[in-house]
Amino acid sequence: MKLTCVVIVVVLFLTACQLITADDSRRTQKHRALRSTTKLSLSTRCRIPNQKCFQHLDDCCSRKCNRFNKCV
């Protein structure tokens, strides 16, 4: 019984902490439109033009690999 009460109190405390910090973080994200595109390009490495590429991997930043296996 004691353990159940402690678990309930801890869960309520952690929930309250999350709600308090969620209020502080509202409207702090800048450049919202850029987030999805820059996040993808920063999280994956891509090859710049004239670097060696592989057509079946799509590893060029432009997603275009020519027949000489160079990024366009």
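Including glycine, each Cβ sits where the backbone N, Cα and C put it.
At each noted position, the model has the original residue.
Remember, predicted model here, so these are calculated numbers, not experimental data.
Over in Swiss-Prot, the protein carries these features:
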- Arg47 to Ala, Lys or Gln: Loss of toxicity (MUTAGEN)
- Ile48 to Ala: 3-fold decrease of toxicity (MUTAGEN)
- Pro49 to Ala: Loss of toxicity (MUTAGEN)
- Asn50 to Ala: Loss of toxicity (MUTAGEN)
- Gln51 to Ala: 13-fold decrease of toxicity (MUTAGEN)
- Phe54 to Tyr: 11-fold decrease of toxicity (MUTAGEN)
- His56 to Ala: 3-fold decrease of toxicity (MUTAGEN)
- Asp58 to Ala: 1.5-fold decrease of toxicity (MUTAGEN)
- Ser62 to Ala: 1.5-fold decrease of toxicity (MUTAGEN)
- Lys64 to Ala: 1.2-fold decrease of toxicity (MUTAGEN)
- Arg67 to Ala: 5-fold decrease of toxicity (MUTAGEN)
- Phe68 to Ala: 17-fold decrease of toxicity (MUTAGEN)
- Asn69 to Ala: 19-fold decrease of toxicity (MUTAGEN)
For Pro49 (mutagenesis position), the nonlocal same-chain Cβ neighbours (under 8 Å, six or more residues apart) come out as Cys60, Ser62, Lys70, Cys71, Val72
From Asn50, Gln51, Asp58 (mutagenesis positions), the ones whose CA sits within 10 A of Lys64 (mutagenesis position) are Asp58
Euclidean distance between Cα atoms of Gln51 (mutagenesis position) and Arg67 (mutagenesis position), Å: 13
Where Arg47 (mutagenesis position) sits in the secondary structure, as DSSP reduces it to three classes: strand
Spatially, which candidate from the mutagenesis positions Ile48, Asn50, Asn69 is nearest to His56 (mutagenesis position), comparing Cα atoms? Asn69
Counting every protein chain present, what is the number of Cβ atoms, excluding its own, within 10 Å of the Cβ of Ser62 (mutagenesis position)? 13
Nearest by Cα to Asp58 (mutagenesis position), of the mutagenesis positions Arg47, Asn50, Gln51, is Arg47
Which residues of the same chain, at least 6 positions away in sequence, have a Cβ lying under 8 Å from the Cβ of Asn50 (mutagenesis position)? Lys70, Cys71
Could you tell me the C-alpha distance between Gln51 (mutagenesis position) and Asn69 (mutagenesis position) in angstrom, no decimals? 8
What does the structure give for the C-alpha distance between Phe68 (mutagenesis position) and Phe54 (mutagenesis position)? Integer Å is fine. 10
Densest Cβ environment (other Cβ within 10 Å) across the mutagenesis positions Arg47, His56, Lys64, Arg67 belongs to Arg47
What mutagenesis positions in the list Arg47, Ile48, Phe54 lie within 10 angstroms of Asn69 (mutagenesis position), counting C-alpha atoms? Phe54
